[in-house]
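Below: one structure, written as structure tokens.
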Amino acid sequence: AAKYCKLPVRYGPCKKKIPSFYYKWKAKQCLPFDYSGCGGNANRFKTIEECRRTCVG
């Protein structure tokens, strides 16, 4: 798995609500969240499939 899969979810400081997914390391699964459109980190994916491919293996 990529190193950034261990990063905590970061919504960012902006006001948008962009449906996204992040990998929750302790739960070993990809979960949905609303990205704000700016800021955040690399633990953010457009689809659950992309999240699983990158972080689950």
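Note that Cβ sites are derived from N, Cα and C of the backbone, with glycine treated the same way.
Don't look for the substitutions in this one, it keeps the originals.
Looking at Swiss-Prot, you'll find the mutagenesis K3 to A noted as follows: Important decrease in binding affinity for Kv.so. Residue environment of K3 (mutagenesis position) contains 8 other Cβ atoms, counted within 10 Å of its Cβ in all protein chains.
One entry in Swiss-Prot concerns the mutagenesis experiment Y4 to A. Its note says: Important decrease in binding affinity for Kv. Under a cutoff of 8 A between CB atoms, and with a sequence separation of 6+ in the same chain, the neighbours of Y4 (mutagenesis position) are N41, A42, N43.
The feature domain 'BPTI/Kunitz inhibitor' is assigned by Swiss-Prot to 5-55.
In Swiss-Prot, a mutagenesis experiment is listed as K6 to A, annotated with the note Important decrease in binding affinity for Kv. Around the Cβ of K6 (mutagenesis position), 12 further Cβ atoms fall within 10 Å across all displayed protein chains.
What Swiss-Prot says about the mutagenesis result for L7 to A is this: No change in binding affinity for Kv. If you take the C-beta of L7 (mutagenesis position) and look for same-chain residues 6 or more apart in sequence within under 8 angstroms, you find N41, A42, N43.
What Swiss-Prot notes for the published mutagenesis of P8 to A is this: Important decrease in binding affinity for Kv. A C-beta separation below 8 Å, combined with a sequence spacing of at least six in one chain, links P8 (mutagenesis position) to N41, N43.
According to Swiss-Prot, the experimentally introduced change V9 to A is described as follows: Slight increase in binding affinity for Kv. In sequence order, Y22, K24, L31, F33, N43 constitute the residues six or more apart from V9 (mutagenesis position) in its chain with CB-CB distances below 8 Å.
In Swiss-Prot, a mutagenesis experiment is listed as Y11 to A, annotated with the note No change in binding affinity for Kv. Neighbours of Y11 (mutagenesis position), defined as other CB atoms within 10 A of its CB across all chains, total 18.
Among the mutagenesis entries in Swiss-Prot is P13 to A, noted as: Slight decrease in binding affinity for Kv. With a cut-off of 8 Å between CB atoms and residues at least 6 apart in sequence, the same chain places S36, C38, G39 near P13 (mutagenesis position), listed in sequence order.
For the mutagenesis of K15 to A, Swiss-Prot gives this note: Slight decrease in binding affinity for Kv. The structure shown keeps the original residue. For K15 (mutagenesis position), other Cβ atoms within 10 Å of its Cβ number 8.
Among the mutagenesis entries in Swiss-Prot is K16 to A, noted as: Increase in binding affinity for Kv. Classification of K16 (mutagenesis position) by DSSP places it in coil, neither helical nor stranded. Using a 10 Å radius centred on the Cβ of K16 (mutagenesis position) and all shown protein chains, the other Cβ atoms total 10.
If you take the C-beta of K17 (mutagenesis position) and look for same-chain residues 6 or more apart in sequence within under 8 angstroms, you find D34, Y35, S36. Here Swiss-Prot describes K17 to A as a published mutagenesis experiment; the accompanying note says: No change in binding affinity for Kv.
In Swiss-Prot, a published mutagenesis experiment is listed as K24 to A, annotated Decrease in binding affinity for Kv. The secondary structure of K24 (mutagenesis position), as reduced to three states from DSSP, is extended strand. Every protein chain considered, the tally of other Cβ atoms within 10 Å of the Cβ of K24 (mutagenesis position) stands at 17.
All chains included, 14 other C-beta atoms sit within 10 angstroms of the C-beta of W25 (mutagenesis position). Where Swiss-Prot documents W25 to A as a mutagenesis experiment, the accompanying text is: Decrease in binding affinity for Kv.
Following the DSSP three-state reduction, the secondary structure of E50 (mutagenesis position) is helix. Long-range C-beta contacts of E50 (mutagenesis position), restricted to its own chain and to partners at least six residues apart, with a cutoff below 8 Å, comprise F21. Swiss-Prot documents E50 to A as a published mutagenesis change and attaches the note Increase in binding affinity for Kv.
Nearest neighbour of K6 (mutagenesis position) by Cα distance, taken over the mutagenesis positions K15, K16, W25: W25. Rounded to a whole number, the distance between the Cα atoms of Y11 (mutagenesis position) and K3 (mutagenesis position) is 19 Å. Note: the CA-CA distance between K15 (mutagenesis position) and W25 (mutagenesis position) rounds to 26 Å. A separation of roughly 25 Å, to the nearest angstrom, links the Cα atoms of K16 (mutagenesis position) and W25 (mutagenesis position).
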